[in-house]
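Q: Have a look at this one.
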Amino acid sequence: MMNIKTNPFKAVSFVESAIKKALDNAGYLIAEIKYDGVRGNICVDNTANSYWLSRVSKTIPALEHLNGFDVRWKRLLNDDRCFYKDGFMLDGELMVKGVDFNTGSGLLRTKWTDTKNQEFHEELFVEPIRKKDKVPFKLHTGHLHIKLYAILPLHIVESGEDCDVMTLLMQEHVKNMLPLLQEYFPEIEWQAAESYEVYDMVELQQLYEQKRAEGHEGLIVKDPMCIYKRGKKSGWWKMKPENEADGIIQGLVWGTKGLANEGKVIGFEVLLESGRLVNATNISRALMDEFTETVKEATLSQWGFFSPYGIGDNDACTINPYDGWACQISYMEETPDGSLRHPSFVMFRGTEDNPQEKM
């Protein structure tokens, strides 16, 4: 297994003054669609071994079967049109065709095949497969849709250093690689991220509103002159209704007694990577029911008694089966004192096999 920290360029929150400065310097901005997918880093070394990794350098469970040698990568590396003979990393957004974000990200994080996902498996099963059968889930690559942001020489990735290629040139590098990827891996839908050039802040706002109306999450605004940096750095900015943060589940949030959601799990206490503890709620009724039933089953199995609020002077009796799970929350804004407005639970970030390890 390749021991590498991909640490891709990650956009920071929208900062109008910084964006205006980049606009004044370059004369325009590059605005790309912000896709609802799973950030993926595909590393290919000079021996034609590939590694399909998440943005935190963990193997993506549903794509683990793609790791290792593939003669098609060898042919691509030997193609005269390939500028990266010593290996490269593709940085992009991984999506599953024909399904929404939550379904797609769930499939990519899935470890075991069952009746809910076997139609997406690379093999055709005649009989229903159950999770207890322990059949590894292998996503058929025909279901994969990949939007590419960048391509980096592998030695730069391994060094941990920034890649000294400006955004405006990186787009051309991606366009040069696309025909090779489409030729050697035609079953995968490869595309460059949809991008636009805007020449003032009014035009940027109009584009943002247009893409939101089309159903997209928002935009990634990029400084054309900024090189590809490693990690969460200024030069790429998220333009979307909310910000997000990662954290670890510490507890359950129960609905208020006497109100409609009494007796239901309405969210989680989450310890953010910043060290702040928040109550992340605002989940669907379907998730409330799912989480509540899971907690109830775990508690009854352990104690034979379930009481989310306690009875009389007795404390509540519940077990949190989600304790320690990695997750992502969203929030409207951060106040000057560091607290978050309207934190909401978005999704689990761990894998099915290890929910406590962020993917």
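Easy rule for this one: first residue shown is 1, then count along the chain.
The backbone N, Cα and C atoms fix where each Cβ goes, and this holds for glycine too.
So, quick note: what you're seeing has the original residues, none of the substitutions.
These figures come from a predicted structure and were not determined experimentally.
Swiss-Prot lists Lys34 with the feature active site, N6-AMP-lysine intermediate. As annotated by Swiss-Prot, ATP binding site applies to Glu32, Ile33, Lys34, Tyr35, Arg39, Arg55, Val56, Ser57, Glu93, Lys232, Lys238. What Swiss-Prot records for Glu217 is divalent metal cation binding site, and it gives similarity to another entry as the kind of evidence. Recorded in Swiss-Prot as a mutagenesis result, Lys238 to Ala carries the remark: Complete loss of transadenylation activity. Quoted from Swiss-Prot for the published mutagenesis Lys240 to Ala: About 99% loss of transadenylation activity.
Situate these features within the shown structure.
A: Counted within 10 Å of its Cβ, the other Cβ atoms near Lys34 (active site, N6-AMP-lysine intermediate) come to 20, all protein chains included.
For the recorded site, Arg39 (ATP binding site), the DSSP three-state label reads strand.
Listed in sequence order, Lys34, Tyr35, Asp36, Lys240 are the same-chain residues six or more apart from Glu217 (divalent metal cation binding site) with CB atoms under 8 A from its CB.
Around Lys238 (mutagenesis position), taking its Cβ as the centre, 18 other Cβ atoms fall within 10 Å, counting all chains.
According to DSSP, Lys240 (mutagenesis position) sits in a coil region rather than a helix or strand.
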Q: From the binding-site residues Glu32, Arg39, Val56, Glu93, pick the residue whose C-alpha lies nearest to the C-alpha of Lys238 (mutagenesis position).
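A: Spatially nearest to Lys238 (mutagenesis position) by Cα position is Glu32.
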Q: Can you count the other CB atoms that lie within 10 A of the CB of Val56 (ATP binding site)?
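A: So the number of other Cβ atoms within 10 Å of Val56 (ATP binding site) is 17.
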Q: Given the ATP binding site residues Glu32, Ile33, Lys34, Tyr35, Arg39, Arg55, Val56, Ser57, Glu93, Lys232, Lys238 in the record, what is the largest Cα to Cα distance, rounded to whole Å?
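A: 24 Å is the greatest Cα spacing among the residues binding ATP.
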Q: Could you list the residues of the same chain, at least six apart in sequence, whose Cβ is under 8 A from the Cβ of Glu32 (ATP binding site)?
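A: The answer is Tyr149, Ala193, Glu194, Ser195, Tyr196, Leu219, Ile220, Lys222.
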